[in-house]
Amino acid sequence: MQSWSAPAIPVVPGRGPALRLFDSADRQVRPVTPGPTATMYVCGITPYDATHLGHAATYLTFDLVHRLWLDAGHTVQYVQNVTDVDDPLFERAERDGIDWRTLGDRETQLFREDMAALRVLPPHDYVAATDAIAEVVEMVEKLLASGAAYIVEDAEYPDVYFRADATAQFGYESGYDRDTMLTLFAERGGDPDRPGKSDQLDALLWRAERPGEPSWPSPFGRGRPGWHVECSAIALTRIGTGLDIQGGGSDLIFPHHEYSAAHAESVTGERRFARHYVHTGMIGWDGHKMSKSRGNLVLVSQLRAQGVDPSAIRLGLFSGHYREDRFWSNEVLDEANARLARWRSATALPEAPDATDVIARVRQYLADDLDTPKALAALDGWCTDALSYGGHDTESPRLVATTVDALLGVDL
């Protein structure tokens, strides 16, 4: 599947420090320790509606990771999926009287356009779930053969389920107790009360064919993949074991990332699917989490149509820490536009203060769990000094603009 065009990335003199990130499984900030090639899997969209700022905040966060790895001298293998076969897509297509494939293609293309406009570096592999059916089938076969999965006794719909107790470590990624798991499982696409399951927390691997739904052949009957196993299969076949980062929004901690990890660990025997599980906070509007179901979305495409500079969108989202739940507002956008204007004015000066210290601090702040508020404040200080007092360094305006472009993805 085609992704989107990559923006040019300038090179900042020197090399960035090693990255440290909060790991949701270990509940602490600790070093990320990739080899020469850093690997990252980030869960992609279910394309039944346009890209909102909650999506943008997540993909901008991992764009920072991508950029910082490049700045530190790594090659990056980044994989992202598209969940182009799932219940929300079918429901929206039926509501709108459109074929689900047409809807998925349309919204995926809009997502590509939004990501390109936001100057997000594209993934190395951009994989639709419908292009990974063979990998999913193979993985489900292995899980069935090992006893980690079973087929429910249902003559009409013999679905395949994963045993939540298939791995001794199940639950380590989220750290949630069983009651919390059951609540979130029911709220986020699970089916705890499905008759025939061995345990309420057993998760769907393969949904047997239903009338009006797409299906594919498999040794265990026609059907379609469950949500979690798509990501497990795509990540293992594109990257393999020892994934450096599994990433997504905090609403994916459970059940999605817990089960994706458990599926992969059951197949490979590895203790941990990913070395780091990294999650972004939710973006709200009008006092509530921004979500399609609530209908309070601020769409990237709408902001672009209104003439909002994509660099201002980046700065607005970077004004808060990536792990925090935070709110978007007109005030946030106004502040981002003002900051962008100041930075552009300062970096357009013929001379300015020396930039060595500010570049080092920006690198250090970003490497320390993506502390964008401190990085932005450091740049604000340099720009204020440049505009208020001037300087004598003819290279520093260009170097600061290069740093902002390369590390923050903001075009000055």
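Cβ coordinates are placed from backbone N, Cα and C, and glycine is handled just like the others.
Given the structure is predicted, the values throughout are model-derived calculations rather than measurements.
Going by Swiss-Prot, these are the annotated features:
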- Cys43, Cys231, His256: Zn(2+) binding site (BINDING)
- Cys43, Gly44, Ile45, Thr46, Thr58, Asn81, Val82, Thr83, Trp227, Gly249, Ser250, Asp251, Ile283: L-cysteinyl-5'-AMP binding site (BINDING)
- Thr46 to Val: 100-fold decrease in catalytic turnover (MUTAGEN)
- His55 to Ala: 40-fold decrease in catalytic turnover (MUTAGEN)
- Thr83 to Val: Almost no effect (MUTAGEN)
- Trp227 to Phe or His: 100-fold decrease in catalytic turnover (MUTAGEN)
- Asp251 to Asn: 400-fold decrease in catalytic turnover (MUTAGEN)
- Asp251 to Ala: 1200-fold decfrease in catalytic turnover (MUTAGEN)
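Annotated features taken from Swiss-Prot, shown on the structure.
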| residue | record | contacts (Cβ under 8 Å, 6+ apart) |
| --- | --- | --- |
| Ile45 | L-cysteinyl-5'-AMP binding site | Thr51, His55, Val82, Thr83, Glu107, Thr108, Phe111 |
| Thr58 | L-cysteinyl-5'-AMP binding site | Val42, Gly247, Gly248, Gly249, Thr280 |
| Trp227 | mutagenesis position | Thr83, Asp86, Gly189, Leu204, His256 |
| Ser250 | L-cysteinyl-5'-AMP binding site | His279, Thr280, Gly281, Met282, Arg323, Asp325 |
| Asp251 | mutagenesis position | Arg188, Met282 |
| Ile283 | L-cysteinyl-5'-AMP binding site | His52, Leu53, Gly54, Ala57, Lys289, Met290, Leu317, Asp325, Arg326, Phe327, Trp328 |
Thr58 (L-cysteinyl-5'-AMP binding site) in three-state DSSP notation: helix
Largest tally of Cβ atoms lying within 10 Å of a Cβ, found at which of the binding-site residues Cys43, Val82, Cys231: Cys231
Thr46 (mutagenesis position) versus Cys231 (Zn(2+) binding site) - Cα distance in angstrom: 12
Count of other CB atoms lying within 10 Å of the CB belonging to His55 (mutagenesis position): 22
Beyond the site residues Cys43, Cys231, His256: chain residues whose C-beta lies within 8 Å of the centroid, for Zn(2+): Asn81, Thr83, Trp227, His228, Glu230, Gln246, Gly248, Leu252, His257, Ser260
